[in-house]
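Colleague: Pasting a structure below so you can have a look.
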Amino acid sequence: MPSRRRTLLKVIILGDSGVGKTSLMNQYVNKKFSNQYKATIGADFLTKEVQFEDRLFTLQIWDTAGQERFQSLGVAFYRGADCCVLVYDVNSMKSFENLNNWREEFLIQASPSDPENFPFVLIGNKVDVDDGNSRVVSEKKAKAWCASKGNIPYFETSAKVGTNVEEAFQCIAKDALKSGEEEELYLPDTIDVGTSNQQRSTGCEC
């Protein structure tokens, strides 16, 4: 059977280990959550067909390891990305403080043609933990960070409960489309599958 021609949009998810990158991806693609996911080794990806404005395209979502020893894999995985999703745990100040490092790492490794306008989306995950009583990063602080980076969209999610995950990825898909360089590829009818972690989201200014 001949392959179908689709528009492929590549999305990279970055953030510290344990913030819920895998769970977010799996909740969005497979509508599933598990506490049993192992740490991602290197990188993995899932794909999902999405329809937007009467167009069908394939969203290829890359889940990368948060451990520093795997960051050297970045060039191969980051190149060609149409959108970068930065994820932190609202219950971990360190994961929030490391966002600048992840953003800079991506810009260096991916070398986008227009770094000033490259689309990023920020997700504050695990808002469900301890009913929010363990939270250490306020929504105000996160939005201030987004404002300092050119008013990038911000969502607060729970991959476990599924809160705002769909909304966040709808925004991510729109930003990926708007980023311009859509890559037309011939893809087989089979779809790769990957892994998962935790999250949730709020408002998008797309």
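Even glycines carry a Cβ here, placed using N, Cα and C.
Keep in mind that this structure shows the original residues, not the substituted ones.
The shown structure was predicted, so the numbers you read here are calculated from the model rather than taken from an experiment.
According to Swiss-Prot, the record shows the following:
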BINDING   15-23, 63-67, 125-128, 158-159  GTP binding site
MUTAGEN   Thr22 to Asn  Dominant negative (GDP-bound form); loss of targeting to the prevacuolar compartments and tonoplast. Inhibits vacuolar trafficking and forms enlarged prevacuolar compartments. Inhibits degradation of storage proteins in the protein storage vacuole resulting in seedling death
MUTAGEN   Gln67 to Leu  Constitutively active form (GTP-bound form); targets almost exclusively to tonoplast
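Any idea what these are sitting next to in the structure?
Modeller: DSSP assigns Thr22 (mutagenesis position) to a helix in the three-state reduction.
All chains included, 28 other C-beta atoms sit within 10 angstroms of the C-beta of Thr22 (mutagenesis position).
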Colleague: Rounded to a whole number, how many Å is the Cα of Asp63 (GTP binding site) away from the Cα of Thr22 (mutagenesis position)?
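Modeller: Just about 6 Å between their Cα atoms.
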Colleague: A 10 Å Cβ contact count, applied to the binding-site residues Asp63, Lys126, Ser158: which residue has the minimum?
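Modeller: Across Asp63, Lys126, Ser158, these binding-site residues, the one with fewest Cβ atoms within 10 Å is Ser158.
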Colleague: Among the binding-site residues Gly15, Gly18, point out the residue whose Cβ has the most other Cβ atoms within 10 Å, with all shown protein chains included in the count.
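Modeller: Comparing the binding-site residues Gly15, Gly18, the most crowded Cβ belongs to Gly15.
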Colleague: Pop the Cα-Cα gap between Thr22 (mutagenesis position) and Ser158 (GTP binding site) into the table, whole Å please.
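Modeller: Each residue's Cα considered, Ser158 (GTP binding site) and Thr22 (mutagenesis position) end up 12 Å apart.
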